[in-house]
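Swiss-Prot lists D316 with the feature active site, proton acceptor. Taken from Swiss-Prot, the feature ATP binding site applies to V194, S195, S196, S197, N198, F199, S200, Q201, L202, K216. According to Swiss-Prot, the feature domain 'Protein kinase' maps to 188-529, an assignment based on sequence analysis. Looking at Swiss-Prot, you'll find the mutagenesis L573 to R noted as follows: No effect. Loss of function; when associated with K-580. Among the mutagenesis results in Swiss-Prot, A580 to K has the note: Loss of function. Loss of function; when associated with R-573. The residue drawn here is the original one. Annotation of the mutagenesis experiment K767 to E in Swiss-Prot: Loss of function. Recorded in Swiss-Prot as a mutagenesis result, W812 to A carries the remark: Loss of function. Quoting Swiss-Prot on the mutagenesis of G869 to E: Loss of function.
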Amino acid sequence: MPVMERVAEETVATNNIQLKARVDDVPCNKLDARHNDMVIQSETANSDCPGSSAHRNVDLTKPPPPEEAAGAKLSVEELTLGNYRIVQGSNNTNVDSPRAGKFEHLYRLARGSAFRAGDGDLDSQPRDMDQMLSRIRQQLAGAPSERQNLKPFMSRRSDQNLEAFSERLRAAGENSIMNAPALISEGVQMKTPVSSSNFSQLLLKRAMKGKGVVGKNQETPPEFVSDQDLGSKEKKLDISKSPTPHDVLPLKSSPKGNGMVSHGDGNHSKSSIGISLREFLRSSYAKREKRHGLCLFRQLVELVDSAHSKRLFLLDLRPSLFTLVPSKKLRYIGNFGKNDLESDVDEDLNRRRPVVEESSSGGRDSKKRKMDLHLNSPGNQLQATSTGRPFKRKSPVIDLNMVDARNPDSCELQQQDYIKNLSVSSVSRKQSMSTWLEEQWYTCPEEINGEDIGEKSNIYALGVLLFELLCHCESGEMHAAMMADLRHRILPPTFLSKYPKEAGFCLWLLHPEPSSRPSARDILKSELICEDDSVKSTAAAEEISELLLHFLSSLEVQKKKKASKLLQDIQTLEDDIKEAERRYSSNVSLVRSHGAIEKRVQSSPLDEHCTTSSALFVPTANTDRLMSNIRQLEDAYFFMRSQINLSSSAATARSDKTLKDRDRCSENQNENQDMSTKGKSSDQLEVFFEGLCKFARYSKFETCGTIRSGDLLNSASVVCSLSFDPDEEHIAAAGISKKIKIFDFNAFMNESVGVHYPLVEMVNKSKLSCVCWNSYIKNYLASTDYDGVVQIWDAGTGQGFSQYTEHQKRAWSVDFSPSDPTKFVSGSDDCSVKLWSINEKRSLGTIWSPANVCCVQFSSYSNHLLAFGSADYKVYCYDLRYVKTPWCTLAGHEKAVSYVKFMDSETIVSASTDNSLKLWNLNKTNSSGLSPGACSLTYKGHTNQKNFVGLSVLDGYIACGSETNEVYSYYKSLPMPMTSYKFGSVDPISGNEYFDDNGQFVSSVCWRKKSNMLVAANSTGNMKLLKLV
């Protein structure tokens, strides 16, 4: 006989006997009157069988129908821990309703009239029992055949259970008191008579006793956390209080129990943080690698071993209950049970005690019951509480109302429910069937035989999982067939040939005898897992070796390149040494031919004004300076050498004549231009030697004079701009004091004067930002201020005579044209550059910039070339004849460009608040787009991050201020500072100078061309005349 039929018969019989035993013990005559209106309402669990329905409420305060009153003293209903609730005030007494009719056989069982005559002989009507069992067999005959064939290893004793059970069932009527737990199946719901609330609570306490829901709550290990457990805490049931409906109802659906996590649905195909292992296996039937499969298997074994070490085991070890997160880690979201050997001993002892002892000692709570596990298949729903011993699983609970053929309404309801079940979507049926099949694949032989399950059941499931992780299937149908054969320990030939070692290991795990299977710890120590570790170690070692080989090879290539470069540099140095010796020898021979100066050359090889070739012999005093800057000198030298071939290429030069387009030049300017052209050598080696000579020639700034022009009553004394007149006899200083002060140059030499007063002082309405002297008209000056006003002043009268107010924001810079003294240009924060004429009130033209204009400068070597610096980190050059597009754009600074100066006709120097100066070669620019290759050199050493510190150039020398209250000097061919000078603070009372920055900075510098002297001013209004020595 199939297992499902026998279990169903046992379920029915157990219900009947248990009900009778409990009803006979109810003290019906002593019910409390105040509880007569109390009704216990319950609903049966859902069944997969068509026709199942919920029981109707029965009012027990009224007598039963006449046909039942003879033998019935109390009507009963089905009571479970999940559907227990009390409804008061119910007056429903329609016992003859269709729903009540479904309980008719239960009423008969309760009053002993179901299978006995008036004398109470249970065997007097065996025909009714046979008919009931026959109907159950017919109903179960339509169940899937697979369910009846799940026991390839089931023992023969299962066939004998039904006969023994039938004998106990027939003998039940002969004993008024019998051991109900001996007949109760673990999947059967408890039947209890309805009585007063005190009696109901007593029954609930007894029902919960041993179920693990009233004991101490065991925490779930972190390896086995359910998705439902994240961020939630379950309430513990207090056993010191009487159970109430609120205490009992949550027990059935609680996601966490003592030793077990319960899920409402067996379908765990997806998770919010990954996919289930089943989905992964299904999606990679034919493309899985052995290494990856063994890696996942090792994680599974480690999880199982961790649970076993805590005396727990996994109740649902199957792929659907594992989640594979993106990090390729497995997470168990199923249930687990507690494996306690002491509980097994206690339960075996309690099972041998007579029922009389149990009845007399109802207050004893030490007895532990087995776990109540309802398995609805397919699409099962696990609802369980903890237990103190290994678990058993049984077939689904059969609703006894289904077999009540005497009630026609019951049949009608069965048909309706059957139709509803048929209307379930195909997707749901497919998922349910898939889950049901998976359960059958992973059910161990001892569970099918009805034996206890425990740690060894996990080992069997691991064997099935190992096969699934390694096998290759072309389709789902082939996979299902392989899994069906696996239950009989039949492995595919391809699997045996491809994985012989793994196949033997898999069969070891699938051994029919649990005692012959290894433990999880043995699996971790097995050759299969250790071999995987060795493979990983070998792979890691190979990877490290490959990485090391790649590193060494790359380093070798890099060093060979450096060696080649070094050899090339050495060859270059040898050639330049030979060239320098040749030049020096020729110069020495030339000098010696003049007998008048031969003695001088021998005594002093380096004169103060030495030639380029004589720079080979450096005075001892400058040796330390050269060696301290050897790295920068080296970079400058090799940069110069790299530019030799590029400078001789005509393709890199601009083809237009804008750089040297002069149609109005004075005689002096023509001479200066010719001298500049003659002085500029095309020999890069000679240029470098010249720079080295000049670097070695000067070592410091010497103070030649000081002008203290700061106002004692005005703290705002910053000098923003300095400018010499055409004859360089007077210097104009302007700043935020709103005054333009003109000093006599000779006043710098008079150190005896404490405070110097200007020759002329002109007052402006706003703070001044720039002043510029006209190079042709001696008395004319131009200034810009913070209001955006451009004004022309007459230094002879000390008055301004013309104002230009088209700028809308602060004007930063103004410059007169060297070729046309009546024209000047200004730049402003309104992003415009305006060209003016002294003879016109309105601007002659406007050039719009993408950002604020910080400085403007005319070229001294061209009539039409104009350059300005912008706050967008770029320098723009324009041909004034074509102002729609820039003549070139120079990009390379990292902050706003504060100053622009023409070094010569082909070179521009720019200053920025990024702590650097840059030298630009205009011959390497282009008219379309940026000119990244135009930057020849970058000078660093000074500090300039937020203030305008001044910039001035003369004959290859560059001077600028610093926010460290210093003046720095560079030479055009070398990137490092040649020398520097630090301003000191002057005590206004004593007049003594002390060195304390206190936030001061050098704000303006200006070269005096006649004497190679520099005038510098700082933020306190002090001006110094400095000379390179």
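Backbone N, Cα and C atoms are what each Cβ position is placed from, and that goes for glycine too.
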Averaged pLDDT, computed only over the residues in the domain 'Protein kinase' (188-529): 62
Those recorded positions listed as D316, G869, and which of them has the most Cβ atoms within 10 Å of its own Cβ: G869
Protein Cβ atoms within 10 Å of K767 (mutagenesis position), excluding its own: 18
Nearest-integer angstrom distance between the alpha carbons (Cα) of G869 (mutagenesis position) and W812 (mutagenesis position): 11
Of the recorded positions listed as D316, L573, A580, W812, the one whose CA lies nearest the CA of K767 (mutagenesis position): W812
Most crowded position, judged by CB atoms within 10 A, among L573, A580, W812 as mutagenesis positions: W812
Length of the line joining the Cα atoms of A580 (mutagenesis position) and L573 (mutagenesis position), in Å: 10
DSSP-derived structure type at W812 (mutagenesis position), helix or strand or else coil: strand
Cα separation, L573 (mutagenesis position) to W812 (mutagenesis position) (Å, whole number): 48
L573 (mutagenesis position) to the residue listed as 'active site, proton acceptor' - Cα separation in whole Å: 81
Three-class DSSP secondary structure - A580 (mutagenesis position): helix
Three-class DSSP secondary structure - L573 (mutagenesis position): helix
